[in-house]
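Before any comments, here is the structure.
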Amino acid sequence: MMKIRHKNKKPGKGSKGCKKPARQNGKKVTSRPSSAPQIVHGNDHASREAELKKKRVEEMREKQQVAREQERQRHRTMESYCQDVLKRQQEFEQKEEVLQELNMFPQLDDEATRKAYYKEFRKVVEYSDVILEVLDARDPLGCRCFQMEETVLRAEGNKKLVLVLNKIDLVPKEIVEKWLEYLLNELPTVAFKASTQHHQVKNLTRCKVPVDQASESLLKSRACFGAENLMRVLGNYCRLGEVRGHIRVGVVGLPNVGKSSLINSLKRSRACSVGAVPGVTKFMQEVYLDKFIRLLDAPGIVPGPNSEVGTILRNCIHVQKLADPVTPVETILQRCNLEEISSYYGVSGFQTTEHFLTAVAHRLGKKKKGGVYSQEQAAKAVLADWVSGKISFYTLPPPTHTLPTHLSAEIVKEMTEVFDIEDTEHANEDTMECLAVGESDELLGDMDPQEMEVRWLHSPLVKIADAIENRSTVYKIGNLTGYCTKPNRNQMGWPKRNVDHHCPQNNRVVEVSSVDRRPMLQRILETDPLQQGQALASALKNKKKLQKRSDKIATKLSDSMMSMLDLSGNSDDCAGD
């Protein structure tokens, strides 16, 4: 037992079994196993030789290049010197042309990004058969880019150019007619209003009924009109141009003139991103409209330098990135009606631009550090209202017309023959009927293949207690009588009527006659053959919606009738008791 204990016992500090670690300069030295001798392989030697050989070759090339340059300088003559100067001058002029073309994108600070945008624009022009140049109806000449039009007309493939006058709902009818008459002397021009249903992804509203039945209230809605005329123009090109396959239609123009909104309106869905700031569209995007037409969306182009006031007022440059926002506001005050601007911002009695901006900053609470009113922030707020359309404006066409330098009489004649300009003028006249001046209570919604009659009857009716209490409109459908608290006419496609929701003494009854729920095949057959399938699907969808609504209304009416019968039965029982 004693041997086992001594065997398992750890040796003490003074014993031989415990050796102290060696120290060197006061630090412990740990013993490391000796490393094996390094073996030099043949591959390492070969790689080292290859590197040396490569280095010698590079040095030899540099020496030869220096020798050739010295020999060239020795035998250089005046003639070769002049040729070299001319060559460098040509290269410099080519670079200047590229820089001028890149100035079409001054809102981009990065030169690489500007080059990328220009490449996207050139791709759209190269791949397209027809180019749609979108113009703002408030300032069509200011939105035209003659440099871009010249590029399109000079491109290979005999490109065609069509002008689209967008946002005609923001301009009086007479001014739009004058601009159409002015622009049709040069190129085919189509009046258009894009859909403004930004929160809806599919089934954007498009006006397909006869436009002579529309009124000014149509422009206050979010529906699109002018699309049928534009599709007819493209169809004429496919027919007269003898196009066998599909065509590509490029959509170009300044930022925020409505290029992407036009594509979404034709597609009737949110196919492209839209926004109220420049630079939303960054790359070319192809949208399939049907099997014959494909649309190409391009980034916005901007002619002129970055400091031009007109470019800023056309919303070609982001307002928040402006270094001097006061100068454009001064231009607005010089050209616009001061009374309307004063009433809009609630300021008056200002003499200079600084006084006006100080008053606006006071109204909006725009201050710097120390409580000083910020004229720059007030100017940016005014410019934001300007570019968003809150401050209305429009320009007049020139009194006399002269063809631009890039357009000739032959080009105008060719465009007139290809796109059937007379048919386009008649279609524009029909579209302009929507701008008729006058008050109207009708609201035109989506195309509805069903016809619904709403007749007002003056026959007496027994008062319904719930209808009188809730002050709702009384309806009569067939043999059932009931009420609806807030009828949604916009969804049902009914014309808007002046309804007295307070039940008068001679109660009026709205009788909704029975309507044929089948799709109107005759109206569908009258549409474009390419759109008949979509029209039939829309008709069937509306049929299901109306069927659900009628079932829901019938259920409500039956419940109300049953509740009335229960109340009458209880009152009789109480009287008997």
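Including glycine, each Cβ sits where the backbone N, Cα and C put it.
None of the substitutions listed is reflected here, since the structure keeps the original residues.
Annotated features in Swiss-Prot:
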DOMAIN    118-304  domain 'CP-type G'
MUTAGEN   N166 to I  No effect on TERF1-binding. Loss of ability to stabilize TERF1 protein
BINDING   166-169, 253-260, 297-300  GTP binding site
MUTAGEN   G253 to V  Mislocalized to the nucleoplasm. No effect on the reduction of MDM2 ubiquitination
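Features per Swiss-Prot, on structure.
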| residue | record | CB count, 10 Å |
| --- | --- | --- |
| N166 | mutagenesis position | 27 |
| I168 | GTP binding site | 27 |
| G253 | mutagenesis position | 25 |
| P255 | GTP binding site | 25 |
| V257 | GTP binding site | 28 |
| K259 | GTP binding site | 29 |
| D297 | GTP binding site | 23 |
| P299 | GTP binding site | 26 |
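Secondary structure at V257 (GTP binding site), taken from DSSP and collapsed to helix, strand or coil, is coil.
With respect to their backbone Cα atoms, I168 (GTP binding site) and G253 (mutagenesis position) stand 16 Å from each other.
D297 (GTP binding site) falls within a strand when secondary structure is assigned with DSSP. Taking the Cα atom of each, P299 (GTP binding site) and G253 (mutagenesis position) are about 8 angstrom apart. Taking Cα separation as the measure, G253 (mutagenesis position) is nearest to K259 of the recorded positions N166, K259, D297. On a Cα basis, N166 (mutagenesis position) lies 9 Å away from K259 (GTP binding site). Candidates P255, V257, D297 (binding-site residues) were compared with N166 (mutagenesis position); those inside 10 Å Cα-Cα are V257.
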